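Undergrad: Straight from Swiss-Prot, here's the annotation block:
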- T10 to R: In strain: Isolate variant XX (VARIANT)
- K15 to N: In strain: Isolate variant XX (VARIANT)
- N20 to D: In strain: Isolate variant XX (VARIANT)
Amino acid sequence: MILSDRDIKTYINSKKLVINPLSEDTIRENGVDLKIGNEIVRIKENMEKEVGDEFIIYPNEHVLLTTKEYIKLSNDIIAFCNLRSTFARKGLLIPPTIVDAGFEGQLTIELVGSSIPVKLKSGERFLHLIFARTLTPVEKPYNGKYQKQKGVTLAKED
């Protein structure tokens, strides 16, 4: 079942869903918009974090971004990450991304550049999370290697 804005507010008030910081205006009809954090990593041979208020995503470039918000999902909620249409209309892409029940942390999202340079600003709403409730709480909530991550987190070996 997809959560409505009312459901999302109920989950937030009961602490079953935590989004910090949370702006009331980011709670949408059927999801929550998340903002770009202030870190980026360009995926190339020498991957270094860049910290700033603005970033240019160059044509066909692959980057990792982080969300400004730290989230925590209870063991009966998952989230689907979608790029807001404003950015998709500029030609940017993200791969299908699911946030598992029990996840806690800032999200690291891969973004693929357009055919033209695109400027991103820290604090811009760029992701739309759609929350869904599982029929029953999961037996084994997420407790993987990216649990409680902060900032852009590079791939970790298994």
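Backbone N, Cα and C atoms are what each Cβ position is placed from, and that goes for glycine too.
A quick note: this is a predicted structure, and the numbers were derived from the prediction, not measured.
I would like each feature placed in context: is it buried or exposed, what are its neighbours, and how far apart are things?
TA: Around the Cβ of T10 (variant position), 13 further Cβ atoms fall within 10 Å across all displayed protein chains.
In the three-state DSSP scheme, K15 (variant position) falls into the coil class.
For N20 (variant position), applying a Cβ distance below 8 Å and a minimum sequence separation of six or more within one chain yields E69, Y70, I71.
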Undergrad: Count the Cβ atoms, other than its own, that fall within 10 Å of the Cβ of K15 (variant position), considering every protein chain shown.
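TA: I count 9 other Cβ atoms within 10 Å of it.
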